[in-house]
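As a published mutagenesis entry, GLU146 to Val appears in Swiss-Prot alongside the note: In 1132; temperature-sensitive mutant; no gross alteration in beta-glucan content of cells; when associated with N-329; N-335 and DEL-GSC2. One mutagenesis experiment catalogued in Swiss-Prot, VAL302 to Asn, is accompanied by this note: In 1082; temperature-sensitive mutant; no gross alteration in beta-glucan content of cells; when associated with DEL-GSC2. What Swiss-Prot says about the mutagenesis result for TYR329 to Asn is this: In 1132; temperature-sensitive mutant; no gross alteration in beta-glucan content of cells; when associated with V-146; N-335 and DEL-GSC2. Quoting Swiss-Prot on the mutagenesis of THR605 to Ile: In 1093; temperature-sensitive mutant; higher beta-glucan content of cells; when associated with T-761 and DEL-GSC2. Listed in Swiss-Prot as a mutagenesis experiment, LEU642 to Ser is described as follows: In ACR1A3; selectively resistant to antibiotic arborcandin C. Under its mutagenesis entries, Swiss-Prot includes ILE722 to Val with the note: In 1163; temperature-sensitive mutant; no gross alteration in beta-glucan content of cells; when associated with L-713 and DEL-GSC2. The mutagenesis experiment LEU872 to Phe is recorded by Swiss-Prot, whose note states: In 1144; temperature-sensitive mutant; lower beta-glucan content of cells; when associated with K-907; S-982 and DEL-GSC2. Swiss-Prot lists ASP920 to Glu among its mutagenesis entries, and the accompanying note reads: In 1104; temperature-sensitive mutant; lower beta-glucan content of cells; when associated with V-823 and DEL-GSC2. Under its mutagenesis annotations, Swiss-Prot gives GLU934 to Asp the following note: In 1114; temperature-sensitive mutant; lower beta-glucan content of cells; when associated with T-853; G-932; Y-1020; N-1047 and DEL-GSC2. Here the residue is the original one, but Swiss-Prot notes a mutagenesis experiment at this spot, ASN982 to Ser: In 1144; temperature-sensitive mutant; lower beta-glucan content of cells; when associated with F-872; K-907 and DEL-GSC2. Quoting Swiss-Prot on the mutagenesis of ASN1520 to Asp: In 1125; temperature-sensitive mutant; lower beta-glucan content of cells and partial K1 killer toxin-resistant phenotype; when associated with Y-1258 and DEL-GSC2.
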Amino acid sequence: MNTDQQPYQGQTDYTQGPGNGQSQEQDYDQYGQPLYPSQADGYYDPNVAAGTEADMYGQQPPNESYDQDYTNGEYYGQPPNMAAQDGENFSDFSSYGPPGTPGYDSYGGQYTASQMSYGEPNSSGTSTPIYGNYDPNAIAMALPNEPYPAWTADSQSPVSIEQIEDIFIDLTNRLGFQRDSMRNMFDHFMVLLDSRSSRMSPDQALLSLHADYIGGDTANYKKWYFAAQLDMDDEIGFRNMSLGKLSRKARKAKKKNKKAMEEANPEDTEETLNKIEGDNSLEAADFRWKAKMNQLSPLERVRHIALYLLCWGEANQVRFTAECLCFIYKCALDYLDSPLCQQRQEPMPEGDFLNRVITPIYHFIRNQVYEIVDGRFVKRERDHNKIVGYDDLNQLFWYPEGIAKIVLEDGTKLIELPLEERYLRLGDVVWDDVFFKTYKETRTWLHLVTNFNRIWVMHISIFWMYFAYNSPTFYTHNYQQLVDNQPLAAYKWASCALGGTVASLIQIVATLCEWSFVPRKWAGAQHLSRRFWFLCIIFGINLGPIIFVFAYDKDTVYSTAAHVVAAVMFFVAVATIIFFSIMPLGGLFTSYMKKSTRRYVASQTFTAAFAPLHGLDRWMSYLVWVTVFAAKYSESYYFLVLSLRDPIRILSTTAMRCTGEYWWGAVLCKVQPKIVLGLVIATDFILFFLDTYLWYIIVNTIFSVGKSFYLGISILTPWRNIFTRLPKRIYSKILATTDMEIKYKPKVLISQVWNAIIISMYREHLLAIDHVQKLLYHQVPSEIEGKRTLRAPTFFVSQDDNNFETEFFPRDSEAERRISFFAQSLSTPIPEPLPVDNMPTFTVLTPHYAERILLSLREIIREDDQFSRVTLLEYLKQLHPVEWECFVKDTKILAEETAAYEGNENEAEKEDALKSQIDDLPFYCIGFKSAAPEYTLRTRIWASLRSQTLYRTISGFMNYSRAIKLLYRVENPEIVQMFGGNAEGLERELEKMARRKFKFLVSMQRLAKFKPHELENAEFLLRAYPDLQIAYLDEEPPLTEGEEPRIYSALIDGHCEILDNGRRRPKFRVQLSGNPILGDGKSDNQNHALIFYRGEYIQLIDANQDNYLEECLKIRSVLAEFEELNVEQVNPYAPGLRYEEQTTNHPVAIVGAREYIFSENSGVLGDVAAGKEQTFGTLFARTLSQIGGKLHYGHPDFINATFMTTRGGVSKAQKGLHLNEDIYAGMNAMLRGGRIKHCEYYQCGKGRDLGFGTILNFTTKIGAGMGEQMLSREYYYLGTQLPVDRFLTFYYAHPGFHLNNLFIQLSLQMFMLTLVNLSSLAHESIMCIYDRNKPKTDVLVPIGCYNFQPAVDWVRRYTLSIFIVFWIAFVPIVVQELIERGLWKATQRFFCHLLSLSPMFEVFAGQIYSSALLSDLAIGGARYISTGRGFATSRIPFSILYSRFAGSAIYMGARSMLMLLFGTVAHWQAPLLWFWASLSSLIFAPFVFNPHQFAWEDFFLDYRDYIRWLSRGNNQYHRNSWIGYVRMSRARITGFKRKLVGDESEKAAGDASRAHRTNLIMAEIIPCAIYAAGCFIAFTFINAQTGVKTTDDDRVNSVLRIIICTLAPIAVNLGVLFFCMGMSCCSGPLFGMCCKKTGSVMAGIAHGVAVIVHIAFFIVMWVLESFNFVRMLIGVVTCIQCQRLIFHCMTALMLTREFKNDHANTAFWTGKWYGKGMGYMAWTQPSRELTAKVIELSEFAADFVLGHVILICQLPLIIIPKIDKFHSIMLFWLKPSRQIRPPIYSLKQTRLRKRMVKKYCSLYFLVLAIFAGCIIGPAVASAKIHKHIGDSLDGVVHNLFQPINTTNNDTGSQMSTYQSHYYTHTPSLKTWSTIK
């Protein structure tokens, strides 16, 4: 050992003379900490320099004897074990310490243990800790003698703890790390060593740690070292290498070296090293590396890991960039090993590493996203493709070419410096000139072409083949229906063979897009030219011969040559499609994915190191996708494409006989069937994508069910006996009984575990005392005299009688669910647990921002807001009646005991029963009678444990601590015997073990800025759970004026001393480079706290989850899933391992777990959200994890901490882009070779949103986040490199779900367009008498009719498809419920959903998903939306619901509904009823799911609010107004101006950057134009007088009608606005002096006129159409679409940016432009505002009419008696007896409400009457008018009015060309000629 230590001691110049040690013996322990705080002037904090005044932690200047230069060795130079005073051995590094050290408690020498052991009267067996009731002096807490026993207890440990400390201190001095960071990382490292060495020898523990962090095959550092070819840099230097291609000479040498490598004997290291001298291949480099690593001494290994941890611990944002950190570490290591460092005498100043190395990179990262304006950070208006993000920065270090780009200020390249000098010059690097984009996240749909190219090939090519085969009329010469003549065979083959050309074209486009996304200057960019030319050749091969076939001869000539060529080309096309479907784009025709070359090894290592599937998993993956596509292709062909065959044949060959349009005659109307056919095919094409997803869901569900039976999870598994065998299973699966001596009876051990579970449920008030008695094991006298025996509860046996529900639990209770799942889960295969002593240490990490910690009394017993009808406590009592009953009984017992203790029992006896009932009222009402804090606190806790609070999460996950103590005690009975009756000593021992193995870390970034009540709650948490660790951000003012404040990451727990200012003194306080919150918040919050995690694994938990004792007992098995517990004692650096063998090593990175959504059964929406989460998190995760498609979804996944933290952390953090931050960590793990598993037997609780709005906020966040994911490089790597089966799994499990929603909405819109055109076609045509069973060559009657019936029947097919696609979404929920809870529960839940209209909600949610995705990909602006945590009992005002959902769903629903109305009236079909239901959902869902929407009074008060919402905000700013909503909607497109004037209205504005014009044209204008064109064509056709005998003079001018009705309202509005603007400018300021409402009056006039004008032109259209309702409808629809198009163009192309304040709007109406803070823009703004107001007036009219229509449609419901009660039952699933009472108002309030209701009720019915009049009036008039209105007009306006009473039947004898023989005999055909 000494030889190893020698060089190290040479480096440290720490004298260990006796004088230095003796001088401190009295007052200080061996590490220089004051032993008796009374003797020390203050606790030494390295952050406070001597002489500076005490900082906010209230420190005195450090003691004189302390303030010595640490290089003299007086700080830690004492010999070990010197501090004998306390018999304790503490280090200032450890988390424990004597009083006065940061790891100690503030309560002096004793503190109350956070959890007491089970079994004692005060024991805590529950998630609710016990407060009070015991004397804190009773338990004297002797702190553990050794904080890291597994390492220090073993005499074999290769390095002593003192030597490790010396290493950390030495590194800190030499490289300038912070003192607190060093202490933190030392503790971190020791906990890691302790955790490992508890299950292996210390030597192996250190070796395996070094292998994981630095040198092993799975270590990221080693992978990077070889990927970036740093072995070459170390050998010959990058500056001496020509980076890039190998020369011919080098290639020859490479072959020779490879041969030498194969011949070498790996056992003889020396000989092999000599042989491979000069060989730069990966195998040789790997051999050299292993040999080098194998020779390291333990001290050097410690030094390597310590240096990495110290770098990582202070890297703050750089932790997200794993390889950048590796580079910094490499530079530091080179410097450390060099003589330059050894010879340096004075230490580096503290903080040098942070300030010199990390902060410049931090500033670069921050400046990419933010700029400083007036001293505050403002987000730059850059989209992702202009921001050099974390990934771009990181990828610079992947390739030597990138590292070569690093330049210093003086222009020198870093690689030109010697290795040892690089670290010292890192501060001089000009990072701004170094980093660049390595992947452009351009906001475009083209990413989908590249990333998912194989999906398009599989669908578009096959659809082409199916379609071409079934459309013979397109390539048949002179097709005649009566003959049904067939095309040439060659043409049939050739047109199908074009599918191969389509596939090649897709690949070419994908490659071109890739060219634009991956900048060529990045060394990792693939060389695409070769692939591009190859693709062009394949394209030519596929297309050339087909051109030959079609051009070779006329379509009347049969040619054998053409036939043969066409047939061969068909098979070539099939081969092309199969090849392109299977081959990833990344591997096409290039060496990019080949392992043989070192050129792209970095991209393979970091973006394509997928863990392969093996054995059954691989075959299962293949089977899933073969089944899906076999089913899909056959079903699509027979159901979708064959049904098109007849419509294609008819529509493609029919020409219409119509008069046409005044301006262009019959050009358009003749081809109407072909236009309809195009629309039908387009709609069917979208459906072709949809049904793949449908089959994926079905097959996935089937496989998942199969697996659940196989695992024995299902309740339907016949052999289950889950309760009878439960005790045996607890013994075999929960307890680690293998190493245990047999002398203890299993029953004794099982009983302790079982009783603890039952008692914990009793303490959580889930079980009443009588239930508990039946469920516990009891001690009863034995038959043997004097002995006692255990009696098992009858529960285990009587389960089979099926009467257990009533006897043992409350029916359908939480206790029943938990015990059932526990029993069920133990019947599945579970990894064997290790003894507690040997289990690894792990941490639970929870980020917290502003979520509720603990509910306040006010929140519980006061109504939420004016719209709520119930207090939270009332609602919770209704949801959990049994638990409330138990709680009240418990409280009463407590109150009686307290009363008895105070001596009042005599009075109690005298009270009669009635009085006691009255006395109990307060208990049952609010849970307490006395307002003493201990009673109110109990009620607060009871409510908090049933809401989504942080307290619930912490109390739930602190059960790990209880579980560990319980298991340790049960499995080690000798410990209990050893302590005898000393309960305190036993508890201390158990505490020690729990603290060693489990940590709970909450990242409360805002703690330092908490309000008093939040601080009080946080302090309450720390007192209840002293072992809870809280990391927070601490801020200090800057040292010099004008600089940024200093920000620290600090850590406290419940043992930290409380200072005078009420705050706690932190254990660790590490300075950061600046504010760490640069992204969307959550990932940065996790990252800053990550340095405080301990152990080998982290469980990531959100602040609204829960856990249970019985689940925590399984923790050892869950951790065993990482496959690292039974490590064989192998040397990872053994020289025999070949490079090829090690590439197969893929560690488990993430273990996912199930979630139980505890908000289910609290109403329909909560239950839908819960069902969705269950199927996604359980049913699908089960199959996905097996076939390698599961990613990481945040909670409640366990992660392999070393694997993830060395690869960029637990989430990604670029603002906007990484919106769903968790999933990126999963993709990152998958790309870098980690495996992701799913654990079936363990589940946590999770809260979900319960309100309509909050659920859809979450939906919006997920949808927008998916839009951002589509742009991300992870999708690019996965999509272009995964093997086909894994790619399909990934696609359909993640983006496919969202694109499927998008396709559903797209197909719905396409269908509406098709329906409008098809209905107008059917409306105007005389249909044939159609019989599908007759041959198609029969003569159609009447002669000259149009046989459109098959096309009309297609609507039925389409409806059925959409219907199935929709209902299939419910299959997984039902199946999941079926297998987990049985048939009855599944049926019950399904019918509850149906009766509660949950399908309506599903349709709406699907629209929100697709709308969020669409708008994100077009406009951007995705932001983090915090999801709701409360209960949805408030009635939300109509105006808020309307403004929230109008843009995303209601407008689209209303437009489609008008089109559907036209379709229904023009040509009625029963299947259209389904669309009426769907579209009603889009319009009415927000109001149907609004609590108390139909309460009479509330409805009309809400109407009042709506009217006021429409009219306010024009005189002065109002937070909630129509104009505000319109401006915000518009700003998403136009963006905001930067100029601020400090007005209140600016606060609400937020950030919105201007959308890219190209995107707006693609996403807003073009679809709008297509829609307008589609409606316009249908409108002109329905007016084209089909079949009417006319002359050219009779052509109608329907186009002019559209022009008039579209533009006239806009022109009138413009006139009104000019008038108002003139009025306001001239007289507004004058009026303003006396009238306060000038603006409102002006706006009111303009808005009123706009509404009247739009309604008037609706009637005008009716008149122009000669009062024909059908034609008027399509006319109005067309006008609306045309106006939309005009307004979109105006907004996108004419409007400048919006002001953040509201001044321009108010100035327009009041005329006060001056003094509004607009500066010179006051001159240009009026014209901009005028343009905006033109659009606004039409929008106002639309919102006024649409809002009223929605309100009027609710009238039939409002007038139903007791509707509110039925509606509440539907929403909340509360029985009528448990209904929420109506609110109670004072008399004055009641009178006021009644008056308002009368007033607005009258207004409502008045508007209703006017609307009715507008419809009834023209309808009545139409019956009175018989002659053509426009007869008297001539010229252009001659046929402005549609002629009436014309006959359009020109069939049979009415035909103009009728001859008796025509169409009654078969015409003769041309004869064929044949060429040989």
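We count from 1, first residue shown onward.
From the backbone N, Cα and C atoms, a Cβ is placed for every residue, glycine too.
Residues as originally present; substitutions not included.
Since this is a predicted model, take the numbers as computed values, not measurements.
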Euclidean distance between Cα atoms of VAL302 (mutagenesis position) and TYR329 (mutagenesis position), Å: 14
ASP920 (mutagenesis position) and ASN1520 (mutagenesis position), Cα-Cα, nearest whole angstrom: 45
Mutagenesis positions (GLU146, ASP920, GLU934), the one with most neighbouring Cβ atoms at 10 Å: GLU146
Chain-internal residues, separated by at least six, CB under 8 A from VAL302 (mutagenesis position): VAL159, GLN163, ILE164, ILE167, LEU206
Closest of LEU642, ASP920, GLU934 to GLU146 (mutagenesis position), Cα positions, mutagenesis positions only: GLU934
Neighbour tally for ASN1520 (mutagenesis position), based on other Cβ positions within 10 Å of its Cβ: 16
Fewest-neighbour residue among mutagenesis positions, criterion Cβ within 10 Å, set LEU642, ILE722, LEU872: LEU642
Among THR605, ASN982 [mutagenesis positions], residue with fewest other Cβ within 10 Å: ASN982
CB contacts for TYR329 (mutagenesis position) [other CB atoms within 10 A, all chains]: 23
DSSP three-state assignment (helix, strand or coil) for LEU872 (mutagenesis position): helix
THR605 (mutagenesis position) versus LEU642 (mutagenesis position) - Cα distance in angstrom: 47
